[in-house]
Amino acid sequence: MVSGLINENPIIYPKKERRLRTDTSITDELTPEPIDQLEIFDHIRDIKDPEHPNTLEDLRVVTEDSVEVDDENSYVRVTFTPTVEHCSMATVIGLCVRVKLLRSLPSRYKIDIRVAPGSHATEDALNKQLNDKERVAAALENPNLVEMVDECLPSEE
């Protein structure tokens, strides 16, 4: 947790009920299962906020509707909404989402992480930073930042 909270009293929302995957149309074990919006949301919903003991879903930083998937073109976009427009943790949140998806999805997927329009004071700079491969790689070479990201990611079951 970070001292000197940016948002001392965030609104905590009820969690959405988890839906079970029921698609049994693919019976061939060699055929890859399509990836959909719900699967992506399930990967990121339990990421912890770097500042609070709550998940990104609890704080509505991410919602199922904030996920777009084009499985045919191997493209995923997650648009997240920081709890305050001057959130200093927005870069860390975006990096957590990216790392979780990089670890969870096949490497063929292009992952696009965005801040919701109008939700952050430095929206354009954040979007550029979160989608610049060299900046992301440099960030992931920083052991302190990697430790912070790993602390936010849910443990694998």
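Quick reminder: no glycine exception, Cβ is built from N, Cα and C everywhere.
Database features, via Swiss-Prot:
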MUTAGEN   Glu51 to Lys  In ae7-1; leaf adaxial-abaxial polarity defects, highly accumulated DNA damage and activation of the DNA damage response
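DSSP assigns Glu51 (mutagenesis position) to coil in the three-state reduction, outside any helix or strand. Take the CB of Glu51 (mutagenesis position) and look out to 10 A: across all protein chains shown you find 23 other CB atoms.
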